[in-house]
Amino acid sequence: MAPKRKRPATKDDTTKSIPKPKKRAPKRAKTVKEEPVTVVEEGEKHVARFLDEPIPESEAKSTWPDRYKPIEVQPPKASSRKKTKDDEKVEIIRARCHYRRAIVDERQIYELNDDAYVQSGEGKDPFICKIIEMFEGANGKLYFTARWFYRPSDTVMKEFEILIKKKRVFFSEIQDTNELGLLEKKLNILMIPLNENTKETIPATENCDFFCDMNYFLPYDTFEAIQQETMMAISESSTISSDTDIREGAAAISEIGECSQETEGHKKATLLDLYSGCGAMSTGLCMGAQLSGLNLVTKWAVDMNAHACKSLQHNHPETNVRNMTAEDFLFLLKEWEKLCIHFSLRNSPNSEEYANLHGLNNVEDNEDVSEESENEDDGEVFTVDKIVGISFGVPKKLLKRGLYLKVRWLNYDDSHDTWEPIEGLSNCRGKIEEFVKLGYKSGILPLPGGVDVVCGGPPCQGISGHNRFRNLLDPLEDQKNKQLLVYMNIVEYLKPKFVLMENVVDMLKMAKGYLARFAVGRLLQMNYQVRNGMMAAGAYGLAQFRLRFFLWGALPSEIIPQFPLPTHDLVHRGNIVKEFQGNIVAYDEGHTVKLADKLLLKDVISDLPAVANSEKRDEITYDKDPTTPFQKFIRLRKDEASGSQSKSKSKKHVLYDHHPLNLNINDYERVCQVPKRKGANFRDFPGVIVGPGNVVKLEEGKERVKLESGKTLVPDYALTYVDGKSCKPFGRLWWDEIVPTVVTRAEPHNQVIIHPEQNRVLSIRENARLQGFPDDYKLFGPPKQKYIQVGNAVAVPVAKALGYALGTAFQGLAVGKDPLLTLPEGFAFMKPTLPSELA
């Protein structure tokens, strides 16, 4: 069966409360005495009554046709999460007539499209709504229909309302009908454009009760900028949101949008890959964007793992790859901008602050200062030929932390290049200026406003389910989770058009989703539009389940990207926090869409050559032809997969990294004892029996079987793992299965990773195929490091699907409010058609 797809929310004018669990919503209308509306006599007070004559019947029936149809029971129109008992049947209240004005408690007059407080439970803040309908029911009761605003604390960010301005609320599409007497107080809510400059405050917001610049849609917890036409429609029917400064703000946003569209016309974009690993996420994003017609290029990448950086640089020689921490990278970006300002390449209102930056005073005769350095040991004088690099941190762990320049010395080659602190090169201003100007022109480092897309998955060891020592109470205090703060700080500094963050689904589970809520709140604080969802790798053409959390961000001038719907059938597994279950990207249950069959292990790796436990070669040749569409596609070289027409016959299809972790002699002997059949594991070893409750134990009275080394065949850790209930230790995979999740380790001690027919664990290449890496994607480092690179990666087909959605949004091709996007038929194995000049 296919997983369920959630329907987008639509208008619902029933008596049903807001359908999303645990989110603040008005209560059902209270029961009132069933009596017709009477004329108010002098001295008599009623809780609520309508004013003026009713709206003409023809106009009312045209505006609210459902109110005048015969009474019938039908399912609700709006749905955002899984159905509850209250969703089964809802009766639409039939109207006798509609009104434009009402008075409550003989003191407060309300008109259509007014904003108001609505009574809530005792001791709780009142609800906030826009009145979109007022009518007398056929039963004689008085009603109004509310379209609800959400306070920040009522949204997915919850406690991180502290990051949001106090008066800010979010407009939803959720509507329901309540008794008129529940109206409590009239409000002044300003509908304003979402401003990219978070430091700029529109003066009119100081005198209002609340202001609203974003919609909040429950499906996929989407925060989207209010469109200008929406504000105009509201202002036409209301006296609010008409201040001159608000209109000017809207015009400013419009100008930004037009400028963005001119840039988009070139269909080119730059990408920064943070925590890049070996580059899977950016590789997939660029592949998918290209299929949408956008030429997305990974211009910069950062990771602290040297082996991963080498892998990325080899496969993407066009990328500026930096092996450094994200913290140091942020410091470097700030110092680079200062240098650009100092050399008048970039404007700044405080440019005078950088006049003597690092001792590089802007004096003309500074060029006469010697650019030489004397070696104290032998008296040799070195002359700076040119500056060839820049870095921040502690190069080779030898010097103090700071900004360093890489120097090429006159009459020496690059093997003698050295890193020198910039303060020691203050007499080389001319050389530094030359380097900075060349670097600025070529874009060796991104500058604020100069990046189109930032992607990355901040390290998740502190929240991963594979980490048994997680800080459950305050995850942001865990040093392993601090990178989430750094990631958001880099986004805030660079202000890219689009942001895509990836992480494990445990981000939603641990501490009630604390870190995920923080990430959403932080992006909203920066005035990014936001959408989050979960995607399973197997639903996009892999023999691996691998569910991951993704968070989109987009500037107000852009369209927030959608999530791509699955291309392959897949049965979902695992437990998801109830509140986020509806955020899984999937089709509705019972849908009629024809999805491709799910891929199995045999579809993915059956064509690979047999290798032994001791195999160490980095390159080998194929000995079989591919037999499945996946195998044919994954073998394509980069030039073939990119749609290039210039196929070099001299290039051969090479298979990289098809060698397994070389197991020690004891583990190898154990693997050889695992039967070659489905479901086999250590429980098949001699002397192991399964007792009550599926708990394993050793057979009593029998001597334990020993290995050649003298150690026991059945290790104690296998008997005690998960209290003896696990079947994972030394588990053998089978051809008709899918892998739950490719991880960073290859030891078979507590996972099912043994090859179906060979006495070894899955090779690095087999794991890489399960992640969707092309066969020609070469990895670097020791075997364990290669497994880590593959296990930490975002599945390439998932990133490819997201790249297509990104490209569609970037080019302004996304239409409608649906948070989900249908991919083209055959997308999984689709190759782009390049223009002739690029082919």
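Cβ coordinates are placed from backbone N, Cα and C, and glycine is handled just like the others.
Listed features, source Swiss-Prot:
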type	residues	note
DOMAIN	108-227	domain 'BAH'
DOMAIN	269-813	domain 'SAM-dependent MTase C5-type'
MUTAGEN	Gly279 to Glu	Loss of activity
MUTAGEN	Phe382 to Ala	Loss of binding to H3
DOMAIN	382-447	domain 'Chromo'
ACT_SITE	Cys460	active site
MUTAGEN	Arg470 to Lys	In cmt3-10; partial loss of activity
MUTAGEN	Gly541 to Glu	In cmt3-6; loss of activity
MUTAGEN	Gly724 to Glu	In cmt3-4; loss of activity
MUTAGEN	Ser763 to Phe	In cmt3-8; partial loss of activity
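Positions of Swiss-Prot features highlighted on the structure.
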residue: Gly279; record: mutagenesis position; Cβ within 10 Å: 29
residue: Phe382; record: mutagenesis position; Cβ within 10 Å: 17
residue: Gly541; record: mutagenesis position; Cβ within 10 Å: 28
residue: Gly724; record: mutagenesis position; Cβ within 10 Å: 15
residue: Ser763; record: mutagenesis position; Cβ within 10 Å: 26
Mind tallying the domain 'BAH' (108-227) by DSSP state, helix then strand then coil?
-> 20 helix, 60 strand, 40 coil
The mutagenesis positions listed are Gly279, Phe382, Gly724; by CA-CA distance, the one closest to Ser763 (mutagenesis position) is Gly279
Using C-alpha atoms, which one of the mutagenesis positions Gly279, Phe382, Gly724 comes nearest to Gly541 (mutagenesis position)?
-> Gly279
Take the C-alpha atoms of Gly279 (mutagenesis position) and Phe382 (mutagenesis position) and report the distance between them in angstrom, rounded.
-> 39
Number of helical, extended and coil residues in the domain 'Chromo' (382-447), per DSSP | 27 helix, 24 strand, 15 coil
Spatial separation of Gly724 (mutagenesis position) from Phe382 (mutagenesis position) - C-alpha basis, Å = 68
